[in-house]
Amino acid sequence: MQLVDRVRGAVTGMSRRLVVGAVGAALVSGLVGAVGGTATAGAFSRPGLPVEYLQVPSPSMGRDIKVQFQSGGANSPALYLLDGLRAQDDFSGWDINTPAFEWYDQSGLSVVMPVGGQSSFYSDWYQPACGKAGCQTYKWETFLTSELPGWLQANRHVKPTGSAVVGLSMAASSALTLAIYHPQQFVYAGAMSGLLDPSQAMGPTLIGLAMGDAGGYKASDMWGPKEDPAWQRNDPLLNVGKLIANNTRVWVYCGNGKPSDLGGNNLPAKFLEGFVRTSNIKFQDAYNAGGGHNGVFDFPDSGTHSWEYWGAQLNAMKPDLQRALGATPNTGPAPQGA
C-alpha cells in the first residue's frame, strides 16, 4: 500500500480509480515478466524418446521455424502445444518444464511444439514485431494453420485436420482463437490460466505492458489500438458462440492463486492466477448460457500460475484428447520423413 499512497500523493487532478489502476497495470506487467521467465522442473525429453528437432520453412515469416516433434504414427492427429509470454528460441517451455513427450509417447498423437514466438500471442501481426532484440515478422497464425500442418502432412505423415491445440497463459486465448477460426484443423482447444477477455476493460493496457516487459514489444504493432477490430477478433469471450456452433471440444483450466502440494508458492504465481481466474469463470458462464455442451471446466480451490499445474492438466487431459481425436495408441517405430 505504501507504493499506492506515494503515487496518490504525487498525482493531482486524477481520480483514485485511475491512479490505482495505473499502479495495478505496472504491477501486473512485472509479475507476468517474473512468472514467464521461470523454468521450474527442467525436465527435457529423456534420451531414447523419438523427439525430432525440425526446421520448418515459413514463407510468411521469411525464416525457418524450429519445431520439436514426436510422431504418433502414420496419419495420426496432432497435439499442438503453445508456449507462454516468454517463449524461448531454443526449446519449448513444455519440454523444459514438463515431461510432455514422455507422457504422450506411443499415445497415437503426434506432439508438435513450435519454438519461439515471445509475446506473439501466436497471431498474425499488423506490423513487424520490433523489440529489444530487433525486428522480425510475426505471422504465427498463418504458420500454425497453413505452413506447418502442410509440411507435417508431407514430411511426417501427420493429419492436417482433426487435431488439438493447447496453450497456457499468453497462449490460452490463442488456442481458443485458433480453434474458433480454423475449426476443421482444431477440433479440440485447451486453455490454461489465460486472460480470456483480452479486449475488455484494462486488457489491452495490461497486455501492452506485459509485452513491453517481455522483449520490448508493442501491442499496437500486433492488433493496433484497443479500438481496432483485431482485439475483438482475438477475444475468446466475445467469440464463444463460434466455438459452440463448431462443437469444438474445449478444456479450460484455471487455479485460484492458492498453492497446493504441487508447488508454485510465490507471490507472482499466486497473484497472476487469481487475477485471470475471473475471465475464465466469465467464459464458462457465456459458454453455458450459449448452450455449449462439449466442454470441461476445471476451476479447483488451489493452483497458481506455474508449470507444475499446467503439466498436471496436460497429463490429465490425455484420455480425453485421445477419445476426442480418435487416436490409436501404437507401439511400432515412428515413420521417418520422406
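Placement of Cβ uses the backbone N, Cα and C atoms for every residue, glycine included.
If you look up Swiss-Prot, you'll see S169 marked as active site, nucleophile.
Proximity of E273 (active site) to non-local residues of its own chain (separation of 6 or more, Cβ distance below 8 Å) is seen for S193, C254, G255, N256, G257, G303, T304, H305, given in sequence order. As annotated by Swiss-Prot, active site applies to E273 (among others).
Residue environment of H305 (active site) contains 32 other Cβ atoms, counted within 10 Å of its Cβ in all protein chains. Residues annotated as active site in Swiss-Prot: H305 (among others).
Under the heading substrate binding site, Swiss-Prot lists L85, R86, S169, D197, F275, V276, R277, T278, K282, H305, S306, W307. Reduced to three states, the DSSP call for L85 (substrate binding site) is coil.
Neighbour count (other Cβ atoms within 10 Å of the Cβ, all protein chains): 29 for S169 (mutagenesis position). For the published mutagenesis S169 to A, Swiss-Prot gives the following note: Abolishes diacylglycerol acyltransferase activity.
In this structure the C-alpha atoms belonging to L85 (substrate binding site) and S169 (mutagenesis position) are separated by 7 Å. Counting only the Cα atoms, the space from S306 (substrate binding site) to S169 (mutagenesis position) is about 9 angstrom. A C-beta separation below 8 Å, combined with a sequence spacing of at least six in one chain, links R277 (substrate binding site) to C254, G255, N256, G257, F299. Around S306 (substrate binding site), a 10 Å sphere centred on its CB holds 28 further CB atoms from the protein chains shown. Annotated pair S169 (mutagenesis position) and K282 (substrate binding site), C-alpha to C-alpha distance, rounded: 16 Å.
For F275 (substrate binding site), the Cβ neighbour count at a 10 Å cut-off comes to 19, with all displayed protein chains included.
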